[in-house]
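Remarks on the structure that follows.
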Amino acid sequence: MSDNGSPAVLPKTEFNKYKIGKVKSTPAIQRDAKTNLTYIKLRKRSSEKVYGCTVFQNHYREDEKLGQGTFGEVYKGIHLETQRQVAMKKIIVSVEKDLFPITAQREITILKRLNHKNIIKLIEMVYDHSPDITNAASSNLHKSFYMILPYMVADLSGVLHNPRINLEMCDIKNMMLQILEGLNYIHCAKFMHRDIKTANILIDHNGVLKLADFGLARLYYGCPPNLKYPGGAGSGAKYTSVVVTRWYRAPELVLGDKQYTTAVDIWGVGCVFAEFFEKKPILQGKTDIDQGHVIFKLLGTPTEEDWAVARYLPGAELTTTNYKPTLRERFGKYLSETGLDFLGQLLALDPYKRLTAMSAKHHPWFKEDPLPSEKITLPTEESHEADIKRYKEEMHQSLSQRVPTAPRGHIVEKGESPVVKNLGAIPRGPKKDDASFLPPSKNVLAKPPPSKIRELHQNPRPYHVNSGYAKTAIPPPAAPAGVNRYGPNNSSRNNRFSGNSTAPNNSRNPVNRFHPETNVSSKYNKVPLPLGPQSRYQGNSNESRYKNSPNDSRYHNPRYVNKPETNFNRQPQKYSRQESNAPINKNYNPSNGSRNMAGDHHQGSRPSHPQFPISPSQGQHQLTSKPIEKKNGSFKDERAKPDESKEFQNSDIADLY
């Protein structure tokens, strides 16, 4: 610097004569007054750049978030200059260590060296929030780095879970060939992917599959793979065994083997291939130990011939199980014999018996019908792993709003709503006291011993399915003979009914209670009740409700007997005696003033109660056409009476109930 303070002019030298370019500005040299030292003052640039990276501002814009992983987050972005959609993978920088992640370094390095149509392409690196250059200790603090990748419309996980996408076998073969092509290129470049799964297989708008997410990939030692042996076989190099997502982890990794090869990627391809058919991961272990059990349940416990090295691995105790292989039973409905052989060789327990990517491309399964398609056509809808939750919610909502299907046996015509038609009144179900719900000790309808049947001459508290038990088991006492509780001159009550019988028409006369035209009982009548279709206490008390004629109705009004136009909509008795095969009693004459209560009277069984037949020794207590004669000023019933020696005892009732 000159004395007047103007910048010093550099003298012309031989070097300046050959200098290329033009010096934009001469640095200003300043002197410190305290130390008397000269120094050059540096000016801060408008934008601090990182070598090989592009600044984020004014170049890219973030849109929606596509997903999040262990080592970063993925966003959908737009390149502002070209307005093209890109995928931006944000790299998480640890604040404590202030170091660039080793996984990101490996991924960037490997992607820069790979160039294949089935491998994702790294466009460039982007950063934002430039730090203060005076703070050298925090060069990466508050700085975000992005990996700019081409935007893919779908990944294989979202495609398989999308209910609106159905892949044919020809499309599956096309996808498998593309996966094997990309994986073979990686292995031949002496890299292991170590994280093959459906979420890391991307699909572009042209149906081209691309392997992505090389965060766990690394260089392996040894020879590259060939048609027989995997890459790195026999090298003796050790790697970490905590790699690959658990559900896609090879059995040698589960057992703790550290000297693994590129065969761990082939196992993941086999899991992806089986997932095409079940639409979900096929080996979903809950823990690392449980993952081994799940694998051996599908492929069987390895024997000495299947996998000789397994018993020398750290997790060899899992090989002591005794599981049978179920691969054929599980996937036999989806694949042919050739397809099962292809899947079995991809999922071989011994890594040295597993197919390589180079040999798998030439398997006979790809040459049988149907042949692989030339191009995969996917719908315009985007399908990513982040959309799986939405697919499940839509599926649950559609199932809850689905119209109920038609019942079995009902044919839905065209244009008809698949609902059950109105079938009218449905019969009532059995009551809780039904015989089918009672134990044998309390079941009245259960057949008692034969001795009990012969001793009974009356119905023991009749029971019906719809109405239950009768109100009483023993008839009430009747009035003495000849006693008229309404008086002998009560003609208004005596002329209420008319019939063909010669007996008086006194409906309240206790003597006439058994007349065919009178069915009114009296508590003063001690005359034993006969058995027959006219007995009030025989069978079910509700059997008279639904008869074939209006006179058989319980609510019968005699005023409308002679009016044929009256419509009595009564349903016929369900268990009619007319449907029975029992012989009809020819002595019974319904035209003699007796009403047909529940069909014709059957011989050999009690009226309206077929469960308790009457033995011939007890007699057939039936109504006959013999009229009642009046003797000594009173009516006397000359009809057959039950044997007094066969009275119904209380002990019998107790035994029965």
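Sequential numbering from 1, following the chain as shown.
Glycine is treated like the rest: Cβ placed from N, Cα and C.
Copied over from Swiss-Prot:
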{"type": "ACT_SITE", "residues": "Asp195", "note": "active site, proton acceptor"}
{"type": "BINDING", "residues": "Leu66, Gly67, Gln68, Gly69, Thr70, Phe71, Gly72, Glu73, Val74, Lys89", "note": "ATP binding site"}
{"type": "DOMAIN", "residues": "60-366", "note": "domain 'Protein kinase'"}
{"type": "MUTAGEN", "residues": "Glu107 to Gln", "note": "Loss of kinase activity in vitro"}
{"type": "MUTAGEN", "residues": "Asp213 to Asn", "note": "Loss of kinase activity in vitro"}
{"type": "MUTAGEN", "residues": "Thr240 to Ala, Asp or Glu", "note": "No phosphorylation of SGV1"}
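A separation of roughly 17 Å, to the nearest angstrom, links the Cα atoms of Val74 (ATP binding site) and Asp195 (active site, proton acceptor). Reported as a whole number, the C-alpha separation between Asp213 (mutagenesis position) and the residue listed as 'active site, proton acceptor' equals 8 Å.
For Gly72 (ATP binding site), the nearest neighbour among the listed recorded positions (Glu107, Asp195, Thr240), judged by C-alpha distance, is Glu107. Around Thr240 (mutagenesis position), the same-chain residues at least 6 positions away in sequence with a Cβ under 8 Å from its Cβ are Lys258. Taking Cβ-Cβ distances under 8 Å and a sequence gap of 6 or more within the same chain, the neighbours of Leu66 (ATP binding site) are Val74, Tyr75, Lys76, Ala87, His384, Ala386. Glu107 (mutagenesis position) sits 12 Å from Asp195 (active site, proton acceptor), counting Cα to Cα. Listed in sequence order, Val74 are the same-chain residues six or more apart from Gln68 (ATP binding site) with CB atoms under 8 A from its CB. Averaged over the domain 'Protein kinase' (60-366), the predicted model has a pLDDT of 89. In three-state terms derived from DSSP, Gln68 (ATP binding site) belongs to an extended strand segment. Glu107 (mutagenesis position) falls within a helix when secondary structure is assigned with DSSP. Secondary structure from DSSP puts the residue listed as 'active site, proton acceptor' in coil.
Taking a C-beta cut-off of under 8 Å and a sequence gap of six or more, the residue listed as 'active site, proton acceptor' has these contacts in its own chain: Asp213, Gly215, Leu216, Ala217, Val243, Val244, Thr245, Tyr248, Gly268. DSSP assigns Thr240 (mutagenesis position) to coil in the three-state reduction, outside any helix or strand.
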